[in-house]
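Quick look at what Swiss-Prot lists:
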- Glu559: active site (ACT_SITE)
- His558, His562, Glu587: Zn(2+) binding site (BINDING)
- Cys131 to Ser or Val: Affects protein stability, but has no effect on peptidase activity (MUTAGEN)
- Phe557 to Arg: Affects protein stability (MUTAGEN)
- Gly561 to Leu: Affects protein stability (MUTAGEN)
- Cys581 to Ser or Val: Affects protein stability, but has no effect on peptidase activity (MUTAGEN)
- Asp584 to Glu: No effect (MUTAGEN)
- Pro589 to Leu: No effect (MUTAGEN)
- Ser590 to Tyr: Affects protein stability (MUTAGEN)
- Glu594 to Asp: No effect (MUTAGEN)
Amino acid sequence: MLRTIILKAGSNASIPSPSRQNKLLRFFATAGAVSRTSPGSIKKIFDDNSYWRNINGQDANNSKISQYLFKKNKTGLFKNPYLTSPDGLRKFSQVSLQQAQELLDKMRNDFSESGKLTYIMNLDRLSDTLCRVIDLCEFIRSTHPDDAFVRAAQDCHEQMFEFMNVLNTDVSLCNILKSVLNNPEVSSKLSAEELKVGKILLDDFEKSGIYMNPDVREKFIQLSQEISLVGQEFINHTDYPGSNSVKIPCKDLDNSKVSTFLLKQLNKDVKGQNYKVPTFGYAAYALLKSCENEMVRKKLWTALHSCSDKQVKRLSHLIKLRAILANLMHKTSYAEYQLEGKMAKNPKDVQDFILTLMNNTIEKTANELKFIAELKAKDLKKPLTTNTDEILKLVRPWDRDYYTGKYFQLNPSNSPNAKEISYYFTLGNVIQGLSDLFQQIYGIRLEPAITDEGETWSPDVRRLNVISEEEGIIGIIYCDLFERNGKTSNPAHFTVCCSRQIYPSETDFSTIQVGENPDGTYFQLPVISLVCNFSPILIASKKSLCFLQLSEVETLFHEMGHAMHSMLGRTHMQNISGTRCATDFVELPSILMEHFAKDIRILTKIGKHYGTGETIQADMLQRFMKSTNFLQNCETYSQAKMAMLDQSFHDEKIISDIDNFDVVENYQALERRLKVLVDDQSNWCGRFGHLFGYGATYYSYLFDRTIASKIWYALFEDDPYSRKNGDKFKKHLLKWGGLKDPWKCIADVLECPMLEKGGSDAMEFIAQSHKS
């Protein structure tokens, strides 16, 4: 999620004028028509593709009656009439830029009391105008199947991002904001929300070097723009290994007890002396699981986890640009610069948190890896060891899959396999189960809606309206969940349009979707897109189903956690609505949802066999989960290693020796120091995509995981369907978006006042209370 540095605001909205009400009534009539033609169950629209295509007007064999009943209007992406083509996207960007400029001119020249009172509100409207282009383009360039749309999105994103960075260093805007906040006659009439947002904006201006000389501000703009471009290039290439294949001598593989069936599928080089194992597809991974030759496994693993030299250079350039920007802002490191305003306020507290967690986990991790060490020692004819350091020294990352498989061959389990389990979890079952869960704990449900022609970027996209039992429609989720060529491989939650209050002076709603508050005022509906890459399987002629592994169920719950934050975090001002909050707080609602996804009571309610309708047995789930959770601490430690790598790439040593800093050397040295599953062979750091989006804040996943664990045990362990505790979580945390201090939110949810102020003691408390 891209966060706009500046521009956040809001104000008390009043009931619209009569002429404006008429326009809104026309809008809601259209929305009502969509609602009337909503299909039946959620399960059916995700599990029966022919039904979906039929009711959505995509089936050429539709009956005349069906075509009449489901007649569709024509529109653009997300019901924005501009977005029917790449040129339309460019036009929308230009129109938005013009609107932003007009609003800017008004703000700079309105010195009346009214102008001062609405200044923060107008900053937020300005931000919304820019973000509705920037966030939209962020989504399109990651997901849209049309290359022309992707190119247009990149162009528009660059243009708007540069304009935004210019505004972030605009001295006149900052000075007016300071005068508003420092004038008691004005500030006393502002809402608490406006004052909070105004202070955040002022901090963000200062973070952009607003008080520095013009040359420095111009340099800040250039660096920010370059970081954005280099970062996008970096993220676009993280899926690609360094080479398409790796050569393995035939004699090494032929004598490694590998399946002859597998070997026959491999090509050889011209001389016939080497197998050419592709670094894509299943073959290399199958060899990692079955090849007894460690040197072969090592070579394969290294190739699978490496990237090109060009990608390493992109990462190095990104890291150095960030260090230069931080230095320009008089900070010792990019981590210090980035952590301002976060829950963890400085790099030392972050590193202490990670180290505490590592120290609490390393013995458990070594104990989990002990079975691999024993099997490997036996193969190498070495004496067995129980010493932690010796275990960790012996077990390497290319051993994990091979010896895990060998262990289960020697110790066969009666647990069901992943395929058996997945037959109970069709995509439709899981989405329906999520809706039922949200209905019980939050009083909201997911309701399918037919899309207009042109509203989505693929015929496989489903629209879900989010319906509150008290307020009606409160948001929209576009679900792009099925596998598609060229689509991002990483699951993601994209904010397309934030929620915010709509003000009396606003009359044009052609490019947004609008909701109504219980008091009769109006708000911009939050619009988000959930993107996954689930693979349907053909089960009969012309019928396919998408069966989810439990890990994929967890992924979907995680992304829906973000979605609920976006829907329920409805503030007056868009820049603090939903997931527009501190980076080390934003993962908390989504990680909490992972606990629900692992709960047997939830899973037995969702899991229904696709053929018989039989409910999955709790014992079946428990046996399977026990067989797959045996390396939990190892996974936690691996996440901690990545968090420490992120800190290492953004600490003070970069700027002090910038010409000689080597990202791969730094990565491998850290791996050796941290001991667990040491990788001192690959340049995997060049494939760590989160280094761009979560630069200096990747610790957020672990940090929020420890907090989510405490919240789960406090609120939902006894009853995951508790409406009382669901309301408590919604009231004290979700509804605030980024307005309320995150530490205060957590303290209120846990009824733990000592956490309210945050700081080192609170960080230490969270780290020590980690439960794996």
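Just so you know, glycine gets a Cβ as well, placed from its N, Cα and C.
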Distance check against His558 (Zn(2+) binding site) for the mutagenesis positions Cys131, Cys581, Asp584, Ser590, keeping those with Cα within 10 Å: Ser590
Cα-nearest neighbour of His562 (Zn(2+) binding site) within the listed mutagenesis positions, Cys131, Cys581, Asp584, Ser590, Glu594: Ser590
Check: same-chain CB within 8 A of Zn(2+) site center, minus His558, His562, Glu587: His493, Glu559, Gly561, Val586, Pro589, Ser590, Ile591, Met593
Number of Cβ atoms other than its own within 10 Å, given for Glu587 (Zn(2+) binding site): 24
Cα proximity to Asp584 (mutagenesis position), best match among mutagenesis positions Cys131, Phe557, Gly561, Ser590, Glu594: Ser590
Binding-site residues compared (His558, His562) - the one with the fewest other Cβ atoms within 10 Å: His558
Listed mutagenesis positions Cys131, Phe557, Gly561, Glu594, filtered to Cα within 10 Å of Glu587 (Zn(2+) binding site): Gly561
Distance from Cys581 (mutagenesis position) back to Phe557 (mutagenesis position), taken between C-alpha atoms, in Å: 20
Spatially closest candidate among Cys131, Glu559, Gly561, Cys581, the listed recorded positions, to Pro589 (mutagenesis position) (Cα to Cα): Gly561
Nearest of the mutagenesis positions (Cys131, Cys581, Glu594) to Gly561 (mutagenesis position), judged by Cα-Cα distance: Glu594
Number of other Cβ atoms within 10 Å of the Cβ of Cys581 (mutagenesis position) across all protein chains: 24
Spatial neighbours of Ser590 (mutagenesis position) among the recorded positions Cys131, Glu559, Cys581 [C-alpha, 10 Å]: Glu559
Spatially closest candidate among Cys131, Cys581, Glu594, the listed mutagenesis positions, to Glu559 (active site) (Cα to Cα): Glu594
Neighbour count (Cβ, 10 Å) for Cys131 (mutagenesis position): 27
Chain-internal residues near Glu594 (mutagenesis position), provided their CB is under 8 angstroms and they sit 6+ positions away: Glu554, Phe557, His558, Gly561, Ala708
